[in-house]
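What follows is a set of notes on a single structure, which appears directly below.
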Amino acid sequence: MVSKALLRLVSAVNRRRMKLLLGIALLAYVASVWGNFVNMRSIQENGELKIESKIEEMVEPLREKIRDLEKSFTQKYPPVKFLSEKDRKRILITGGAGFVGSHLTDKLMMDGHEVTVVDNFFTGRKRNVEHWIGHENFELINHDVVEPLYIEVDQIYHLASPASPPNYMYNPIKTLKTNTIGTLNMLGLAKRVGARLLLASTSEVYGDPEVHPQSEDYWGHVNPIGPRACYDEGKRVAETMCYAYMKQEGVEVRVARIFNTFGPRMHMNDGRVVSNFILQALQGEPLTVYGSGSQTRAFQYVSDLVNGLVALMNSNVSSPVNLGNPEEHTILEFAQLIKNLVGSGSEIQFLSEAQDDPQKRKPDIKKAKLMLGWEPVVPLEEGLNKAIHYFRKELEYQANNQYIPKPKPARIKKGRTRHS
């Protein structure tokens, strides 16, 4: 009886022990699983952190490139002033891809206007204005002004015309057509849309002047059949057309008689004295002076001219206005100055005097000062240094086998091209 009771007691104890052992084993198993889970989770988290870190390292350069792209998009165009609809004008510039025209384009675009450039690229270059292509205020049209143009504008700056001797002597008939038929078409456009037109005339209307300095009331001394007559007489006729349209049709006109101008974007081989001397000095070639070099010229920097054109367009002055720098230099002095600024060892070579080369050229700008509040402000040496820097870059551009359009040489049977 007692033995049976003991057996039952031992059996009960064993069952409890087994349950306890099983419980302990189960707890140990759960603890082990939980430990493994925690450990695996830690490894996973560390792995994820490493992966995230690796991805971050790979993505950061992409983010940097995106930031650079965004920055380049916001800085794609030069800063443009915001103008209200009332103040913003629709402006047409013929010859706007040329030397002066492209600088005028920059000025009017940065002032906040809508600018349409028309050019046949005879002497103009697309890369002079390519930094504006795509801007909502800018349009570039490949068009020759000898053909009519139909467009809605408020102002017309009529600059289209070959302006350097090799260009207009190469094609004198085209030069005459541009200055006559082209001007007629632009005046017709101005009449149709009620626009104001500014004609870019020239100091060449004074010819080889017998009056010095030249004021706007001087009629000039021009050879009507000389090698440069296609340009000189073309501009004189263009002025006559402007005032005929003003008197008969009521067209608002402005006439700027532009004197020698220089600066970046001049053609390297356009035959003008500034470009000739700079190019020759940079290449170590002799600086060619026609005659004794005692002829005088007055040179203005292109930004001064552009400011004068804008001031004249927006003024009430309808009679011709001289725009030039009255600071006069002989051609020989000018050659020596450029030699010194370039640091060139070039010699100065004297050639026989050119046909119809004006002996003196200096503007009287009293009218511009009084009626426009305008006069040149850029010192000659400062402007020349900028032009020299530009020509250095152009020569590098050419040396890298990049194509630079060059004007074709003038076909002249008698005489030579003269200092311009």
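Quick reminder: no glycine exception, Cβ is built from N, Cα and C everywhere.
The noted changes are left out; the structure has the residues it started with.
Residues or ranges marked as NAD(+) binding site in Swiss-Prot: 98-100, 119-120, 122-124, 144-145, Leu159, Ser161, Thr178, Ala200, Tyr231, Lys235, Thr261, His267, Arg272.
Residues or ranges marked as UDP-alpha-D-glucuronate binding site by Swiss-Prot: Leu149, Tyr150, Lys177, Asn185, Gly188, Lys191, Arg192, Tyr245, Gln248, Glu249. Secondary structure at Leu149 (UDP-alpha-D-glucuronate binding site), as computed by DSSP, is coil.
Taken residue by residue with DSSP, Glu204 (mutagenesis position) is part of a helix. Sequence-distant contacts (6 or more apart, same chain, Cβ under 8 Å) of Glu204 (mutagenesis position) comprise Val222, Arg228, Tyr231, Asp232, Lys235. The annotation that Swiss-Prot gives for the mutagenesis experiment Glu204 to Ala reads: Reduced UDP-glucuronic acid decarboxylase activity.
Recorded in Swiss-Prot as a mutagenesis result, Tyr231 to Phe carries the remark: Abolished UDP-glucuronic acid decarboxylase activity. Neighbour density for Tyr231 (mutagenesis position): within 10 A of its CB lie 26 other CB atoms from the protein chains shown.
Marked as active site, proton acceptor by Swiss-Prot: Tyr231.
In this structure, Arg236 (mutagenesis position) is part of a helix by DSSP. The Cβ of Arg236 (mutagenesis position) has 22 neighbouring Cβ atoms from other residues within 10 Å, across all protein chains displayed. For the mutagenesis of Arg236 to His, Swiss-Prot gives this note: Strongly reduced UDP-glucuronic acid decarboxylase activity, caused by a local unfolding of the active site that allows for a rotation of the dimer interface, leading to the formation of a homohexamer. The structure shown keeps the original residue.
All chains included, 25 other C-beta atoms sit within 10 angstroms of the C-beta of Arg361 (mutagenesis position). For Arg361 to Gln, Swiss-Prot lists a mutagenesis experiment annotated as follows: Strongly reduced UDP-glucuronic acid decarboxylase activity.
Secondary structure from DSSP puts Gln248 (UDP-alpha-D-glucuronate binding site) in a helix. For the binding-site residues Arg192, Lys235, counting C-beta atoms within 10 A of each C-beta gives the highest total at Lys235.
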